[in-house]
Amino acid sequence: MHSLFTLNLDLERAGKVICAQSLPFDTARETLLLLSPVGTQCCYMKNAALFLISHFNLIILESDTWLAYANEAGVNPEEGVADFIRQFNAALPEPVRVDALVGYCSSAPLALLAANQGACRTLLLLNGAYFLKDDGVIKSQYERDVERMMQSIPQGNCAQVYEAVSLLHTQSTYTPSDYRYQQVRPLRELSAFRQYLTFLNNLASLELVRIAQAVKTPTLVWCGSQDRYTDTASSRYIAQLLPHSELVEDPDGQHHDFVDGHERLYLTMTRFLTRHKQRAIQ
């Protein structure tokens, strides 16, 4: 019976990093590195983890940990992100090696950049939030609202914006033990909100068009037509840029399917990974 346990890693420059890891480790299984979206903790992924650990070795890493290093490394965000994943892979205990990288929502740009650094053999991008600068790409109202909030960092009015949106947190009925509580976690206090928007701005500064075009890794791009948070146009656009991509658009798909236990998505992921594992063996 596989379960999730705490994994402590000591990275050369980033220092101590705390993740979640499924045990016992099975060398016959592929190892997935799952990135939680910006502003969320590992527990946000528990429904997905319950399914995935029955098929794969699993490591869950919080995007905030990664971006905190990239933000303080004294280099541009792209170089900081790339440096972190190199340290992370070097710190993994033998014989653990990342086979597939999973980016969901705002962690998709991180996963994309890591894949460009050769961090995985297969890549899965699920309902990605890419913050594309191309005005020709349709964006949802939610994406436009978030981008306006992101502007409060360079404009210096983050505190005023926080006061306006923090009511969403106070009106939330989710308890901290409920994984859905993570959706409004950045609204608990001003410092968390400022960090959340700073990290999103770092992601928005990445040259994703150039990065996607350079990714050689086979990639599954999954999006849901009923997603009210991220418009499928961004996922379709990224899929067109990737040299080796498979685009799946679920006509009934919702944004939170990955964390809500949507079996159709999990089976699509499993089939994709199994197919490419067989090709690698051949």
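From the backbone N, Cα and C atoms, a Cβ is placed for every residue, glycine too.
If you look up Swiss-Prot, you'll see CYS105 marked as active site, acyl-thioester intermediate, on the strength of a curator's inference. Long-range neighbours of CYS105 (mutagenesis position) (same chain, six or more residues apart, CB within less than 8 Å of its CB): PRO37, LEU126, ASN127, GLY128, ALA129, TYR229, THR230, HIS255.
Among the features that Swiss-Prot reports, domain 'AB hydrolase-1' is placed at 169-261. For the domain 'AB hydrolase-1' (169-261), the model's average pLDDT works out to 92.
Reduced to three states, the DSSP call for CYS105 (mutagenesis position) is helix. As a published mutagenesis entry, CYS105 to Ala appears in Swiss-Prot alongside the note: Abolishes transferase activity.
The helix, strand and coil residue counts that DSSP assigns across the domain 'AB hydrolase-1' (169-261) are 47 helix, 12 strand, 34 coil.
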